[in-house]
Amino acid sequence: MTKQLKLSALFVALLASGTAVAGEASVQGYTVSGQSNEIVRNNYGECWKNAYFDKASQGRVECGDAVAAPEPEPEPEPAPAPVVVVEQAPQYVDETISLSAKTLFGFDKDSLRAEAQDNLKVLAQRLSRTNVQSVRVEGHTDFMGSDKYNQALSERRAYVVANNLVSNGVPVSRISAVGLGESQAQMTQVCEAEVAKLGAKVSKAKKREALIACIEPDRRVDVKIRSIVTRQVVPAHNHHQH
């Protein structure tokens, strides 16, 4: 009787433990220690599996039942942003050089004076520089004389100066010439007022002479130059003690 009770007690204990293991097994697929909550291993270090074990869904790497997921490939380095080269629009500088007709021509003439040749040669050297983009030669006259006559005279003078500059090395492709006659005469009213102040005692000839002298700035050739602004890169100087 006693032996049968002991066996019954052992059987109940086994059932109880089996129920507990089964409860754990349905979740883990392995026999799990109730105390440490870790998978139980045998003497060979192997994980104990139970009847509920499914290798495909429950296999563990530490038990040798699953392959560790490969390390994720590192994210590739982002490609550097392309370097955008912004072409800067060229900067221009405009300049006007006024040449007095008195230094270039005789009164009412369109042939260059001898001294004017030397001045134009120096100017041509400057206009031949590579940064010079365009040269516009404008002929101007004073208001005296007819519009038609002044227009023709201003054109002849502009062409004479332009041709001289070309003969001294200025590329013909960058130079142009135009006559503007008396259209930009600026001294007329001022000079007429000045001559009027001379009074009745001054002869007409003297007044005319004074007027011609006064309006001289209107008799001119303007050389209009457009150049590209060049940026000079100054090299750094190393200062050494000698």
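Positions of Cβ are set from backbone N, Cα and C atoms, glycine also.
Keep in mind that this structure shows the original residues, not the substituted ones.
According to Swiss-Prot, the feature domain 'OmpA-like' maps to 92-229, an assignment based on sequence analysis. Val132 to Ile appears in Swiss-Prot as a natural variant; the accompanying note says: In strain: CCUG 18241.
For the domain 'OmpA-like' (92-229), the model's average pLDDT works out to 91.
In three-state terms derived from DSSP, Val132 (variant position) belongs to an extended strand segment. For Val132 (variant position), the same-chain residues that are 6 or more apart in sequence and have a Cβ closer than 8 Å to its Cβ are Arg126, Arg174, Ile225, Arg226, Ser227.
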